[in-house]
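Chemist: Pasting a structure below so you can have a look.
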Amino acid sequence: MLILTKTAGVFFKPSKRKVYEFLRSFNFHPGTLFLHKIVLGIETSCDDTAAAVVDETGNVLGEAIHSQTEVHLKTGGIVPPAAQQLHRENIQRIVQEALSASGVSPSDLSAIATTIKPGLALSLGVGLSFSLQLVGQLKKPFIPIHHMEAHALTIRLTNKVEFPFLVLLISGGHCLLALVQGVSDFLLLGKSLDIAPGDMLDKVARRLSLIKHPECSTMSGGKAIEHLAKQGNRFHFDIKPPLHHAKNCDFSFTGLQHVTDKIIMKKEKEEGIEKGQILSSAADIAATVQHTMACHLVKRTHRAILFCKQRDLLPQNNAVLVASGGVASNFYIRRALEILTNATQCTLLCPPPRLCTDNGIMIAWNGIERLRAGLGILHDIEGIRYEPKCPLGVDISKEVGEASIKVPQLKMEI
């Protein structure tokens with residue numbers, strides 16, 4: 001979603017009485033003895049209030065989520081104070097639903113894991129404040145979670161994936177390529193120099209007024225573009241992928257957005273319609289934008305694979321590429337990445353679409369991973385703060401660019 005403002009402020013702090021009443025609402029019968037680790041994960045980094053209970057074997061014992069998509073579609077993007085208020089209104093209910101569904105008493109939890117970075121400050125604050133109150137009442141360890149690390153490691157919940165592996169994280173707020181060498185060991189190969197791909201898709205969908213399209217009125221921008229693109233001609237407009245001559249693994253999407261805006265303005269004049277009306281060529285525009293984005297993602301990822309293999313950071317055969325984040329739920333982009341992995345003797349793995357978007361399961365699982373590895377488990381919660389901006393791992397993107405790797409052309413027959 002498009003972020004309309006960057007409001008900062010003091011985060012919501014639930015009263016101790018409310019948390020105490022919340023805990024008293026659980027009346028579990030004794031008898032079940034949990035012999036393994038169980039983590040409650042809480043996610044409020046953007047516009048989804050989510051919670052889940054996961055055990056160390058990867059079983060999802062309970063989950064709940066409240067999506068704000070419908071509200072933000074009406075405002076044309078996420079308004080942080082509005083998102084904060086919706087998190088406040090729903091977080092207690094969502095956590096309670098996840099715990100109730102799991103059948104796990106709060107006292108039987110091994111730890112509580114919560115997203116504290118990166119994300120919208122006001123949204124992060126709600127989740128952190130609620131979690132710290134809960135941790136204080138239950139006297140449980142607290143595990144701070146990096147949102148993008150959680151996306152990267154989700155695949156280890158659904159598939160047996162060993163380190164190292166390459167991950168492409170693509171969402172509404174992020175776009176990066178990283179080598180995952182361990183639970184908390186990441187090498188950043190490239191990132192977006194401007195906006196994220198999901199943000200760009202939302203802006204294009206908004207400019208095309210797809211919320212007025214009868215088939216797309218309840219869809220997020222990215223989903224609307226993917227849906228409409230199936231009906232369009234991806235070659236109707238000639239748009240070159242961004243950073244075509246830059247031999248690194250960085251991404252850029254503002255140029256693609258601006259070119260698309262010009263095409264839309266031109267077509268509006270040709271069709272004699274005003275801004276805000278649906279173009280007859282909307283499906284062709286959606287298909288072209290989606291295809292161009294896919295080609296851009298593939299080329300940068302191709303270079304990352306070649307770089308990692310040249311430096312023996314990945315095995316020469318059967319290396320794993322993981323695509324995660326909300327945009328990775330786009331099946332056209334997945335098929336494009338499959339063409340790449342087939343050409344480079346790699347294996348493409350993607351979490352199920354529902355685990356690509358923000359969710360509590362990935363946060364709880366990241367907590368399990370850290371609990372097993374003994375990393376970042378806090379018993380003293382004094383001074384913990386959320387971090388709206390936070391890099392991922394060690395940045396070696398300059399080294400990647402200096403390698404100046406030429407990428408062979410691939411036939412994108414999708």
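Every residue gets a Cβ built from N, Cα and C, even glycine.
What Swiss-Prot shows for this protein is this:
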BINDING   HIS147, HIS151, ASP358  divalent metal cation binding site
BINDING   LEU169, ILE170, SER171, GLY172, GLY173, ASP202, GLY222, GLU226, SER329, ASN330, THR357  substrate binding site
MUTAGEN   LYS203 to Gln  Mimics acetylation; decreased formation of tRNA threonylcarbamoyladenosine modification
MUTAGEN   LYS299 to Gln  Mimics acetylation; increased formation of tRNA threonylcarbamoyladenosine modification
Chemist: Counting Cβ neighbours within 10 Å across all chains shown, tell me which of the recorded positions LYS299, THR357 comes out on top.
Modeler: THR357
Chemist: Three-state secondary structure of LEU169 (substrate binding site) from DSSP?
Modeler: strand
Chemist: So what sits near LEU169 (substrate binding site) in its own chain, CB-to-CB under 8 Å and at least six residues off in sequence?
Modeler: MET148, HIS151, ALA152, CYS175, LEU176, LEU177, ALA178, SER324, GLY325, ALA328
Chemist: List the Cα distance (Å, whole number) between SER329 (substrate binding site) and ASP358 (divalent metal cation binding site).
Modeler: 11
Chemist: Rounded to an integer, what is the Cα-Cα distance in Å between LYS203 (mutagenesis position) and THR357 (substrate binding site)?
Modeler: 18
Chemist: State the Cα to Cα distance, in Å, between THR357 (substrate binding site) and HIS147 (divalent metal cation binding site), rounded to an integer.
Modeler: 11
Chemist: Same chain, not part of HIS147, HIS151, ASP358: whose C-beta falls within 8 angstroms of the C-beta centre of the divalent metal cation site? Give them in sequence order.
Modeler: GLU43, SER45, THR115, MET148, ALA150, SER171, GLY325, ASN359, MET362, ILE363
